[in-house]
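Have a look at the structure below, then the notes.
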Amino acid sequence: MSTDKITFLLNWQPTPYHIPIFLAQTKGYFKEQGLDMAILEPTNPSDVTELIGSGKVDMGLKAMIHTLAAKARGFPVTSVASLLDEPFTGVLYLKGSGITEDFQSLKGKKIGYVGEFGKIQIDELTKHYGMKPEDYTAVRCGMNVAKYIIEGKIDAGIGIECMQQVELEEYLAKQGRPASDAKMLRIDKLACLGCCCFCTVLYICNDEFLKKNPEKVRKFLKAIKKATDYVLADPVKAWKEYIDFKPQLNNDLSYKQYQRCYAYFSSSLYNVHRDWKKVTGYGKRLAILPPDYVSNYTNEYLSWPEPEEVSDPLEAQRLMAIHQEKCRQEGTFKRLALPA
């Protein structure tokens, strides 16, 4: 049975959007496929692509921009599927901090970022808006961006809408302030990207492992698809099962984050070709990818039909923003139905 083992590294400690992975384990979906899974948590999220690329771990999770950069830096990894599609990502701040929708209001402020690519993104934006990197103070926060904003260690920081923004909203609610006082300058809008796909969370593989174990990867993805279908069909029941296994997530904050992640879960798991093209171009613009870089993703290990891509991605993003705001106000589980 040792040959059926897969080591899988999360992109951080267990979060609400890791639910398909853990339910595939607890509900026996991996076992049905003859797989013995070892699900690991990183000490440092910045090490994930290096550990997978060096072959110390077989598979794991990472955002699209990091997956692209990893291979460019000599860590051979490939995305084989999507977990969380295009979560809104941007510079988070609180109303009353002196920051406005004008990017130049960040001048003289302390801005937090998760890892080095966040710093590169902000530096590129400062040039675009007539500023210099010296016009702000960069603070590396890891995954503690919301915490640092709350504690006053930074004025703003890069985060995603369904995670760090919800954390800020919960803090505001406890202070008797409206949740809408948590604001975001979306990077896709600031950088004229047309999508938030650079932070799409992906299932990635070590290239050598993928080459030697194609059937094992197919089986893994079948189990993940079954778990994802289960989550999307009955999110409340799925959550109860998840927190029974991960009781540290049994709190209001995690549940609200889960509600906001719900619309972002990829139902098909397919890598979106248009998104990869855009983010590869963005990576070249940021100079983290060489001009001749070829995107490192594949859909060949997914054994069900590929859905059509949305015809108008900008309209889809606009509708998603409205949808997520409604979800925040109503606290419900809803998927966005896009017009044909």
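Each residue, glycine too, has its Cβ placed from N, Cα and C.
Original residues only: the substitutions mentioned are not part of this model.
Annotated active site per Swiss-Prot: His66, in sequence order, evidence recorded as a curator's inference. Taking Cβ-Cβ distances under 8 Å and a sequence separation of 6 or more, the neighbours of His66 (active site) in its chain are Val48, Thr49, Gly115, Phe117. In the three-state DSSP reading, His66 (active site) counts as helix.
Sequence annotations record features per position, and here Swiss-Prot assigns pyridoxal 5'-phosphate binding site to Gly115, Glu116, Phe117, Gly118. Gly115 (pyridoxal 5'-phosphate binding site) is surrounded by 19 other CB atoms, counting those within 10 A of its CB over all protein chains shown.
Residues near Asn11 (mutagenesis position) in space but far in sequence (CB under 8 A, at least 6 apart, same chain), listed by position: Pro42, Pro45, Val48, Gly60, Leu61, Lys62, Ala63, Val201. Where Swiss-Prot documents Asn11 to Ala as a mutagenesis experiment, the accompanying text is: Unable to sustain growth in thiamine-free medium.
Residues within less than 8 Å, Cβ to Cβ, of Trp12 (mutagenesis position) and separated from it by at least 6 positions along the same chain comprise Glu41, Pro42, Pro45, Met143. Among the mutagenesis entries in Swiss-Prot is Trp12 to Ala, noted as: Unable to sustain growth in thiamine-free medium.
Among the sequence features in Swiss-Prot, the mutagenesis site Cys196 to Ala is noted as follows: Attenuates the coordination of ion and is unable to sustain growth in thiamine-free medium.
For the mutagenesis result Cys197 to Ala, the note given in Swiss-Prot is Attenuates the coordination of ion and is unable to sustain growth in thiamine-free medium. DSSP assigns Cys197 (mutagenesis position) to a helix.
Comparing Glu116 (pyridoxal 5'-phosphate binding site) with Cys197 (mutagenesis position), their Cα atoms are 18 Å apart once rounded. Each residue contributes its Cα atom, and for Gly118 (pyridoxal 5'-phosphate binding site) and Cys197 (mutagenesis position) those atoms are 14 Å apart. All protein chains included, Glu116 (pyridoxal 5'-phosphate binding site) registers 13 other Cβ atoms within 10 Å of its own Cβ. Between the recorded positions Phe117, Gly118, Cys197, the minimum number of other C-beta atoms within 10 Å of a residue's C-beta occurs at Phe117.
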